[in-house]
Amino acid sequence: MDFVKELKSSQDYMNNELTYGAHNYDPIPVVLKRGKGVFVYDIEDRRYYDFLSAYSSVNQGHCHPDILNAMINQAKKLTICSRAFFSDSLGVCERYLTNLFGYDKVLMMNTGAEASETAYKLCRKWGYEVKKIPENSAKIIVCNNNFSGRTLGCVSASTDKKCKNNFGPFVPNFLKVPYDDLEALEKELQDPNVCAFIVEPVQGEAGVIVPSDSYFPGVASLCKKYNVLFVADEVQTGLGRTGKLLCTHHYGVKPDVILLGKALSGGHYPISAILANDDVMLVLKPGEHGSTYGGNPLAAAICVEALKVLINEKLCENADKLGAPFLQNLKEQLKDSKVVREVRGKGLLCAIEFKNDLVNVWDICLKFKENGLITRSVHDKTVRLTPPLCITKEQLDECTEIIVKTVKFFDDNL
């Protein structure tokens with residue numbers, strides 16, 4: 001490891017990563033070395049507001065001391081034993097999760113993509129064993145422009161050509177419908193071989209697309225009418241991001257299955273969870289699904305503490321309190337911008353859509369960085385604004401100034 005001493009500048013570190021790592025990402029040119037709360041710091045110790053939050057993984061803020069201590073304390077005792085044995089941590093975590101979210105059972109996995117893959121299997125099995133769909137005929141409805149990961153099942157469910165190009169053949173029997181379109185959904189639900197509808201309460205990777213208030217009550221009603229599982233992918237929208245513990249709580253509905261991930265560990269460890277009641281979850285029998293790392297003692301301890309921080313520090317309430325004024329303030333200050341098409345969001349899951357014929361969002365992200373705020377674009381026209389939920393009003397006001405200043409720079413240089 002003597003070569004580490006040769007790495008001095010940000011460019012050295014970037015060149016090192018590009019030389020020895022696969023080129024499956026195109027990072028913003030900043031080399032981060034530490035984080036605390038809403039801030040991250042590069043190797044030259046420049047400070048930035050983090051407005052990506054690792055795609056909403058650090059809702060609790062970077063390196064939260066309580067979560068970190070829970071992680072260290074458990075790591076000193078037992079990190080993994082596999083599900084071949086019971087542990088003294090997993091059952092505690094499972095009980096905490098099911099009580100908190102109001103479901104009978106939880107299945108612990110590691111990543112959001114694994115949660116989605118688990119849901120595909122769970123829903124298909126329920127379809128065959130409970131709904132009595134003919135063998136190998138089960139179908140799952142998803143929405144256009146959804147995003148649930150980059151595993152083969154997830155890209156099979158996707159409509160993103162970049163995710164699918166040269167990765168076929170794909171998993172069959174995913175039906176695609178427009179988002180926020182109950183008429184199109186009902187048309188597909190009439191197929192008796194449909195077992196599930198999997199949907200994001202807000203479409204994040206599509207550009208933070210917020211549905212109409214009537215959409216999810218309509219979804220719940222239609223799924224019940226046609227005996228189809230309503231599955232909410234809350235991996236990004238859940239755990240306070242939109243101002244509620246679950247985004248579906250805004251709409252007064254309870255999905256049959258909930259998918260969670262990202263902030264389930266506060267950014268300290270990969271943890272995901274699938275929640276459902278017994279009539280759904282118990283179709284899975286021993287040996288039919290699992291993961292070596294899923295539900296390990298270290299993950300269980302971290303998960304419980306991350307959720308306690310979310311609840312005890314009232315981070316959901318903070319996102320709810322700050323989100324709407326932040327959004328309204330941005331809309332008001334950017335209403336005359338020549339490069340902004342729309343400002344939208346829910347809670348602290350926000351975005352600005354730019355006119356990509358006038359401005360390049362990559363350049364906007366670079367200017368944000370220069371001005372002390374880092375985030376990332378969604379495709380070629382939208383920039384996410386998703387700070388940790390521990391952000392204060394004063395900090396958010398300062399960030400609003402940075403955002404407006406950055407947009408004004410591009411307005412003035414058209």
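Quick reminder: no glycine exception, Cβ is built from N, Cα and C everywhere.
Just the original residues are modelled here, none of the noted substitutions.
It should be emphasised that the depicted structure is a prediction, and the values quoted were computed from it without experimental measurement.
Reduced to three states, the DSSP call for C154 (mutagenesis position) is helix. Mutagenesis annotation in Swiss-Prot: C154 to S, described as Severe reduction in catalytic activity. Does not affect TRX1-mediated activation. Severe reduction in catalytic activity and loss of TRX1-mediated activation; when associated with S-163; the structure shown retains the original residue.
Within the same chain, residues at least six positions away from C163 (mutagenesis position) with a Cβ under 8 Å of its Cβ are R150, V155. DSSP assigns C163 (mutagenesis position) to a helix in the three-state reduction. Among the mutagenesis experiments that Swiss-Prot reports, C163 to S is described with the note: No effect on catalytic activity. Requires higher concentrations of TRX1 for activation. Severe reduction in catalytic activity and loss of TRX1-mediated activation; when associated with S-154.
Packing around C316 (mutagenesis position) is summarised by its Cβ count: 23 other Cβ atoms lie within 10 angstroms of its Cβ, all protein chains included. According to Swiss-Prot, the mutagenesis experiment C316 to S carries the annotation: About 70% reduction in catalytic activity. Does not affect TRX1-mediated activation.
Annotation for C350 (mutagenesis position): same-chain Cβ neighbours under 8 Å, separated by at least 6 residues, are V208, G323, F326, L327, L330, V343, R344, R384, L385, T386. Record note (Swiss-Prot), mutagenesis C350 to S: About 70% reduction in catalytic activity. Does not affect TRX1-mediated activation. The unchanged residue is displayed.
In sequence order, G37, V38, Q60, G61, E313, L315, N318 make up the list of same-chain residues 6 or more apart from C390 (mutagenesis position) whose Cβ falls under 8 Å from its Cβ. Under mutagenesis, Swiss-Prot gives C390 to S with this note: About 70% reduction in catalytic activity. Does not affect TRX1-mediated activation.
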Inset, instruction - Rounded to the nearest Å, what's the C-alpha distance separating C154 (mutagenesis position) and C316 (mutagenesis position)? Just drop the number here, would you? - result: 28
